[in-house]
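What follows is one structure encoded as structure tokens, with my remarks underneath.
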Amino acid sequence: MTELVTGKAFPYVVVTGIAMTTALATDAETTWKLLLDRQSGIRTLDDPFVEEFDLPVRIGGHLLEEFDHQLTRIELRRMGYLQRMSTVLSRRLWENAGSPEVDTNRLMVSIGTGLGSAEELVFSYDDMRARGMKAVSPLTVQKYMPNGAAAAVGLERHAKAGVMTPVSACASGAEAIARAWQQIVLGEADAAICGGVETRIEAVPIAGFAQMRIVMSTNNDDPAGACRPFDRDRDGFVFGEGGALLLIETEEHAKARGANILARIMGASITSDGFHMVAPDPNGERAGHAITRAIQLAGLAPGDIDHVNAHATGTQVGDLAEGRAINNALGGNRPAVYAPKSALGHSVGAVGAVESILTVLALRDQVIPPTLNLVNLDPEIDLDVVAGEPRPGNYRYAINNSFGFGGHNVAIAFGRY
């Protein structure tokens with residue numbers, strides 16, 4: 001068996017820019033402040049399709065912005081929704097990172113998505129049935145192809161070290177960051193724009209998940225209290241729109257340009273359950289191994305981890321499996337655990353990137369927001385979940401977990417800078 005590689009072999013990689021839009025705010029800093037203030041972005045949905053199809057789920061978290069007014073007419077004509085989101089976020093990211101001068105031959109892009117623009121194809125079929133082939137634009141393919149969001153950013157930034165689009169359900173955003181880190185430490189790039197974007201809340205995804213009966217909360221009378229990760233009485237997740245991008249680069253590259261360094265990204269691991277299409281391995285074996293490998297690749301030990309940003313969607317099986325995965329990997333260590341989907345909802349392909357930024361901010365500010373709606377911790381979940389009030393502390397190293405349908409597991413190790 002090949003000897004396992006540890007972080008001692010890798011160049012240091014750091015986070016130097018962040019951009020995010022969520023159901024709470026249109027930027028990362030405001031989202032962060034509102035999470036610390038125990039605010040929720042989950043509201044009653046007022047979309048016409050809720051009544052039209054009599055959907056059993058009537059709650060969710062829409063973004064607080066549209067992107068159209070931030071783009072030119074030509075851009076609007078050529079871009080689908082995900083490309084508009086990624087383009088706007090990438091421009092904010094570049095500004096946040098100090099508008100750096102970079103060698104484009106050493107710049108890569110890695111942006112994941114889960115559902116992508118699949119619903120746009122459905123809408124195009126409706127137009128085609130009504131008006132025939134002339135209703136289909138010659139720009140249709142480029143507007144709705146899954147890699148469009150990453151490609152649009154890569155073209156604007158003239159990135160030539162690779163453009164990637166991980167599609168791994170709810171782990172897509174985290175996998176995009178993990179793949180970017182891997183390319184940098186392998187020497188294939190000096191810097192990467194990475195993260196995840198996801199489409200709007202729509203009728204068909206709600207109906208599809210709702211028909212599974214075990215994964216979505218129908219607590220429509222209490223939107224803000226509906227998602228209850230790790231609680232004994234949890235009954236499923238809630239959709240919450242989002243998108244997030246990070247700029248990561250070698251520490252040497254960042255220092256050379258005088259960048260504002262927010263945190264270290266120290267290790268990342270990707271595993272798979274090989275168990276079931278939509279259910280996690282209840283023992284959390286391979287999810288736990290992803291955490292273990294991220295720690296090893298970072299050159300750390302399980303006892304070094306002070307904080308875990310949990311995937312924790314609020315489903316019965318998922319939260320229990322993640323609790324076991326964390327315990328499998330960390331043994332007797334009990335880091336402070338946070339479950340942000342209780343406040344922001346689940347943005348599918350974007351959520352791993354959203355929560356990576358939250359992990360970075362927790363390390364930067366040395367405080368963890370409270371998990372909302374945790375009243376009675378499930379007795380089968382042996383975790384130290386932060387609830388009630390924000391918890392200041394001495395947080396040196398953290399893990400961000402992301403898991404997805406299909407058995408996808410991603411764990412990323414971050415460090416305080």
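Quick reminder: no glycine exception, Cβ is built from N, Cα and C everywhere.
Per Swiss-Prot, the features are:
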- CYS170: active site, for beta-ketoacyl synthase activity (ACT_SITE)
- HIS311: active site, for beta-ketoacyl synthase activity (ACT_SITE)
- HIS346: active site, for beta-ketoacyl synthase activity (ACT_SITE)
- 10-416: domain 'Ketosynthase family 3 (KS3)' (DOMAIN)
- THR313 to Asp: Phosphomimetic mutant. Loss of acid-fast staining and reduced pathogenicity; when associated with D-315 (MUTAGEN)
- THR313 to Ala: Decreases phosphorylation. Lack of phosphorylation; when associated with A-315 (MUTAGEN)
- THR315 to Asp: Phosphomimetic mutant. Loss of acid-fast staining and reduced pathogenicity; when associated with D-313 (MUTAGEN)
- THR315 to Ala: Decreases phosphorylation. Lack of phosphorylation; when associated with A-313 (MUTAGEN)
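Overlay of Swiss-Prot feature records on the structure.
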residue	record	Cβ within 10 Å
CYS170	active site, for beta-ketoacyl synthase activity	28
HIS311	active site, for beta-ketoacyl synthase activity	31
THR313	mutagenesis position	26
THR315	mutagenesis position	24
HIS346	active site, for beta-ketoacyl synthase activity	30
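Checking each of the recorded positions (HIS311, THR315, HIS346) against CYS170 (active site, for beta-ketoacyl synthase activity), the C-alpha distance stays within 10 Å for HIS311, HIS346. In the three-state DSSP reading, HIS311 (active site, for beta-ketoacyl synthase activity) counts as coil. HIS311 (active site, for beta-ketoacyl synthase activity) sits 9 Å from HIS346 (active site, for beta-ketoacyl synthase activity), taking the Cα positions as reference. Mean predicted confidence for the domain 'Ketosynthase family 3 (KS3)' (10-416): the pLDDT average there is 97.
THR315 (mutagenesis position) sits 12 Å from HIS346 (active site, for beta-ketoacyl synthase activity), taking the C-alpha atoms as the reference points. Geometry remark: THR313 (mutagenesis position) versus HIS346 (active site, for beta-ketoacyl synthase activity), CA distance 7 Å.
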